[in-house]
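Sharing a structure, written as structure tokens. Questions coming.
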Amino acid sequence: MVSKTFFLAAALNVVGTLAQAPTAVLNGNEVISGVLEGKVDTFKGIPFADPPVGDLRFKHPQPFTGSYQGLKANDFSSACMQLDPGNAISLLDKVVGLGKIIPDNLRGPLYDMAQGSVSMNEDCLYLNVFRPAGTKPDAKLPVMVWIYGGAFVFGSSASYPGNGYVKESVEMGQPVVFVSINYRTGPYGFLGGDAITAEGNTNAGLHDQRKGLEWVSDNIANFGGDPDKVMIFGESAGAMSVAHQLVAYGGDNTYNGKQLFHSAILQSGGPLPYFDSTSVGPESAYSRFAQYAGCDASAGDNETLACLRSKSSDVLHSAQNSYDLKDLFGLLPQFLGFGPRPDGNIIPDAAYELYRSGRYAKVPYITGNQEDEGTILAPVAINATTTPHVKKWLKYICSEASDASLDRVLSLYPGSWSEGAPFRTGILNALTPQFKRIAAIFTDLLFQSPRRVMLNATKDVNRWTYLATQLHNLVPFLGTFHGSDLLFQYYVDLGPSSAYRRYFISFANHHDPNVGTNLKQWDMYTDSGKEMLQIHMIGNSMRTDDFRIEGISNFESDVTLFG
């Protein structure tokens, strides 16, 4: 007679087998393990480059030279050194009462997303892989590579778990592998000025992203992914990063003779006409950073950089948070000071010119925005309550623009509440007399004009565009604000969650957002039809991309407004 003990032992053995940690083999024989989370195998905190510390601080990433053997990829790595995104949330709480106006089911996820990058370390070049449970190395699943945003001064891959995308892809019968990459931000990743340019280490953050993509090309097949079917996508500065990866090296996205990526999605971001790495903005940001770190920016290029590399992480973190422009919650001026810059290397020319001259990777893409992108940024100018105040504020952030250019902007964006953002709300939601006007300017300057520049310049590839309006008339003052799409993609399952995920998963699989989604047909953008998908809280519809033509066209043509 078989004992009860035997059956219990057998049952425990089966359970143990089912819950066994997933593994992957790298470099031929180095075994790493991850964690089974429900129906998703997760591998978190995998190094893809050597730690950018000591003499490697501010430099381009170097290939990982360690061993993966025995790595327990159970937890996200620390975020790269950065500003605290909680400062932005705190300001919005103070100015617009964020905690009161955001619906209950979105408030918690918003704060969770902001807190994803609290733990920081300069040793931060790690990535994460999410795949359907039990995926075999020969599965050849499409790969979705996520690049986070954060104004190029904060952000972390830990804020964006890929479980939801993987689960949805399995339910659709179109399984994918999801990868998220850390990259350096602020002065660590986008230090500008003469010194770093002469050293040849500009745009280190873009090189981090590229090094991550090279790792994917070399290794993702070991996790069941297909290196010949990689889609890159990102939001805000992540989308701007995607835009710059498309024009990197004049559109050459190859590595070892193969494309690093084969399609792209840009959410709330596109190419910006940044001035080059030795222009006034990045040079002054470099000088301020050195000054607050206790280094003499006038001592000579090599001496100043050596001084900065000798400082502790705490000293440099304090310096980054001590700028005299920090009264604008450390976002806008530093965003204009730190970011991808033409350097004659990875970015050989201004991004607008690279697109307009056809020097971009010829891959299909999706680009779109939230309707009221600028409302979450407008509080930086909360004290601008009259037209003269607004012009003075514009001159402050658009220092290269002439008075005539600024007057033109003000005439195209009048102070009428009914024409500002949140759009289509009449006289409502005017936090201050100029709030809606400033929010509209931000929306079109930073988001809508780069989107249209891209669409107009890339006539030889298939492209789709969208406008998201899911929070229209639901969130006072903010409307469908910048970043609200992330809540539905990564943190809640309601309303437009399935639209974002299913369209994007289909695009990763087929380079067409319409296959097997059970959603509204999304027509491809054409120059004649200007077809645009509109994403609502419930359902989607097609419309024409024909709003605010004159104002947005002015931003497209006058690059001095970005200086």
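For all residues, glycine too, the Cβ spot is worked out from N, Cα and C.
At each noted site, the model still has the original residue.
It should be emphasised that the depicted structure is a prediction, and the values quoted were computed from it without experimental measurement.
Pulled these from Swiss-Prot:
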ACT_SITE  S236  active site, acyl-ester intermediate
ACT_SITE  E373  active site, charge relay system
ACT_SITE  H482  active site, charge relay system
VARIANT   E37 to G  In strain: NRRL Y-553
VARIANT   L91 to W  In strain: NRRL Y-553
VARIANT   I102 to L  In strain: NRCC 205002 and NRRL Y-553
VARIANT   N201 to S  In strain: NRCC 205002
VARIANT   Q259 to K  In strain: NRRL Y-553
VARIANT   A297 to T  In strain: NRCC 205002
VARIANT   G300 to S  In strain: NRCC 205002 and NRRL Y-553
VARIANT   E303 to D  In strain: NRCC 205002
VARIANT   S405 to P  In strain: NRRL Y-552
VARIANT   S528 to A  In strain: NRCC 205002, NRRL Y-552 and NRRL Y-553
So if I draw a 10 Å sphere around the Cβ of E303 (variant position), how many other Cβ atoms end up inside it?
14
Among all protein chains shown, how many Cβ atoms are found within 10 Å of the Cβ of the residue listed as 'active site, acyl-ester intermediate', not counting that one?
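I get 26 for this one.
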Select one residue from E37, H482: among these recorded positions, choose the one with the most other Cβ atoms within 10 Å of its Cβ.
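Counting Cβ neighbours within 10 Å, the top one is H482.
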List the Cα distance (Å, whole number) between Q259 (variant position) and N201 (variant position).
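Just about 24 Å between their Cα atoms.
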At the Cα level, what's the spacing in Å between E373 (active site, charge relay system) and S528 (variant position), rounded?
26
Taking just the CA atoms, what is the gap between N201 (variant position) and E303 (variant position) in Å?
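Cα-Cα distance, N201 (variant position) to E303 (variant position): 16 Å.
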In whole Å, how far is E303 (variant position) from E37 (variant position) when you measure between their Cα atoms?
49
Sequence gap of 6 or more, C-beta under 8 Å: which same-chain residues meet both conditions with respect to A297 (variant position)?
Y286, S287, A290, Q291, T304
Return the single residue from the variant positions list (Q259, S528) that has the minimum number of other CB atoms within 10 Å.
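Comparing Cβ neighbour counts within 10 Å for the variant positions Q259, S528 gives S528.
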